[in-house]
Amino acid sequence: MDILKKIEKYREEEQRLKWEGTFADYLEIIKENPMVAQSAHSRVFNMIKDSGIEEIDGRKKYSFFDRELFGLEESLERLVEEYFHPAAKRLDVRKRILLLMGPVSGGKSTLVTMLKKGLEAYTLTDNGAVYAIKGCPMHEDPLHLIPHHLRDDFYREYGIRIEGSLSPLNVMRLEEEYGGRIEDVKVERIFFSEDKRTGIGTFSPSDPKSQDIADLTGSIDFSTIAEYGSESDPRAYRFDGELNKANRGMMEFQEMLKCDEKFLWHLLSLTQEGNFKAGRFALISADELIVAHTNETEYRSFISNKKNEALHSRIIVMPVPYNLKVSEEERIYEKMIAESDVADVHIAPHTLKVAAMFSILTRLKEPKRSDIDLVKKMRLYDGESVEGYNSVDVEDMKKEYNDEGMSGIDPRYVINRISSTIIRKNMESINSLDVLRSLKEGLDQHPSISSEDRERYLNFISAARKEYDDIAKKEVQKAFVYSYEESAKTLMDNYLDNVEAYCNKNKLRDPLTGEEMNPDEKLMRSIEEQIGISENAKKAFREEILIRISAYARKGKRFDYNSHERLREAIQKKLFADLKDVVKITTSTKTPDEQQLKKVNEVVARLIDEHGYNSTSANELLKYVGSLLNR
């Protein structure tokens with residue numbers, strides 16, 4: 001389907017969704033679907049809920065945020081369950097300004113943009129449909145037409161509560177255009193759009209001396225004031241401020257705390273009473289979610305100013321910290337790179353992971369337990385299993401600091417350094433070492449890093465390098481061991497025979513001489529030590545292997561090289577330890593013999609086919625690991 005056909009199809013769909021009728025027709029719609037009359041907060045909550053909620057380990061995960069926000073599950077759960085959900089149920093939190101507070105590039109703006117774009121799409125669905133009085137610049141709720149003294153009767157009949165009063169303009173239109181006949185008032189379906197300023201508004205502070213309150217509440221229309229003769233005639237007023245246009249939806253208040261105080265006082269009345277003052281009119285009702293964002297420094301100075309006390313209680317603060325999981329940070333970088341023009345550059349496996357490790361280390365706070373260092377903490381936070389620790393330890397660590405993740409290196413800095421590496425090297429391939437080098441060089445140019453932080457960050461780069469060294473060795477180890485797969489299987493079978501004899505207190509028979517002999521303790525320990533099985537734990541480990549073999553046998557399956565992850569790792573490490581010399585020779589010899597060359601080519605092919613390297617990065621990895629082993 002070409003683009004013009006898609007445009008035509010979209011236009012047809014838009015026409016199909018349009019609806020216009022009288023207030024009487026609208027009442028029939030809400031009788032069938034009361035969701036249509038929901039509040040702004042309820043609409044936002046239902047939009048998030050309708051995208052899907054999954055429960056993982058007792059935590060709620062919202063599909064709505066999945067595409068753009070990574071590693072913020074706990075913050076998002078808190079935001080939805082402590083603000084949107086109770087606000088949708090008409091509880092008192094809906095009378096608060098939602099203030100997202102967090103470090104730069106932490107996802108605050110992305111979160112707000114997602115809510116805005118989400119609402120635009122949601123109002124195109126049946127559940128998110130919004131109807132308004134036709135011709136109203138504030139797209140007012142048609143239910144405001146019902147007089148206050150009849151609203152209790154309406155609630156008993158429809159089960160819908162009505163809040164707010166008809167705006168001055170619509171009061172006049174009702175009398176002049178419809179002769180006071182509410183049932184004849186024209187109602188239309190509207191679709192939220194930030195571009196068309198329908199249901200979504202954005203207010204950004206500028207110079208306090210030149211910025212006018214009219215930006216928020218609208219202004220006198222000088223082109224019609226001569227015609228209507230009075231400033232208090234609503235027809236001589238332009239209801240085009242952000243608060244007017246964001247009615248029924250949401251308004252983003254950018255850098256709210258930088259705003260002049262006179263702008264903030266309007267928000268007090270709007271959040272608490274659901275109305276605001278504009279021109280020479282009665283209070284104007286508005287139903288909108290107000291979202292603001294700021295950083296921690298500005299928030300602290302705002303709180304310390306006694307003049308702002310009345311606003312403090314009208315604000316609900318939601319911290320949006322940096323992500324603290326390596327795997328999720330990696331996804332952030334992948335997304336940012338995919339959106340750029342360098343998406344075709346080959347980035348060697350683990351490059352983004354190593355950059356993510358550095359970022360996360362800068363954001364973590366030193367654990368209070370002496371037996372856990374930052375690298376272990378980083379692994380545990382990422383869901384890796386670290387021997388001797390469990391999920392309870394992770395939860396305890398998370399409770400140690402309330403502000404963990406509110407400082408550290410931001411994702412944009414890392415992406416800038418990766419971009420710089422790609423552009424400077426002008427190559428088709430970059431690896432972890434290139435990026436670590438670039439991160440190190442960039443620290444001097446980072447404006448907000450103190451000399452003390454710089455020292456810490458250099459240590460974190462070294463820590464990330466050590467982690468990469470281990471990853472690189474393992475990667476080459478796997479590729480080499482595959483080439484010696486038969487040796488691995490033989491070693492495995494040999495180990496299992498010995499374990500079986502050990503556990504059953506039997507002897508083994510020598511295949512050549514036929515003599516009986518004791519299980520080979522030296523062989524078993526040389527394998528078990530590779531994965532840290534202590535002398536005291538060896539019996540339990542061997543028995544567990546035997547139980548696993550029996551369980552497989554009962555199901556008619558064969559226990560093989562891939563059946564036990566830790567044992568496979570131990571076999572690989574043992575074999576690699578035995579093969580180290582081969583790796584050293586094949587990677588460091590200037591002129592390898594034919595046999596060695598064949599082996600190197602096999603390993604390179606394996607790295608390319610199964611591990612995601614290209615020819616350049618695979619050869620660089622081999623050389624690097626060879627140099628590590630030669631140290």
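Using the three backbone atoms N, Cα and C, a Cβ is placed for every residue, glycine included.
Here the original residues are kept at every noted site.
When secondary structure is read from DSSP and collapsed to three states, Lys108 (mutagenesis position) falls in the helix class. Experimental mutagenesis is annotated in Swiss-Prot for Lys108 to Ala, with the remark: Strong decrease in ATP binding and protease activity. Shows a strong decrease in sporulation.
There are 24 other Cβ atoms within 10 Å of the Cβ belonging to Thr217 (mutagenesis position). Here Swiss-Prot describes Thr217 to Ala as a published mutagenesis experiment; the accompanying note says: Does not affect sporulation.
Experimental mutagenesis is annotated in Swiss-Prot for Thr217 to Glu, with the remark: Lack of phosphorylation. Is still able to bind ATP. Strongly reduces sporulation rate. In three-state terms derived from DSSP, Thr217 (mutagenesis position) belongs to a helical segment.
Under mutagenesis, Swiss-Prot gives Thr217 to Asp with this note: Phospho-mimetic mutant. Is still able to bind ATP. Hydrolysis of alpha-casein is significantly less effective; when associated with Asp-219.
There are 16 other CB atoms within 10 A of the CB of Ser219 (mutagenesis position), with all protein chains counted. Recorded in Swiss-Prot as a mutagenesis result, Ser219 to Asp carries the remark: Phospho-mimetic mutant. Is still able to bind ATP. Hydrolysis of alpha-casein is significantly less effective; when associated with Asp-217.
Among the sequence features in Swiss-Prot, the mutagenesis site Ser219 to Glu is noted as follows: Partially phosphorylated. Is still able to bind ATP.
The two recorded residues, Lys108 (mutagenesis position) and Thr217 (mutagenesis position), have Cα atoms 25 Å apart. Cβ neighbour count for Lys108 (mutagenesis position) (all protein chains, 10 Å cutoff from its Cβ): 21.
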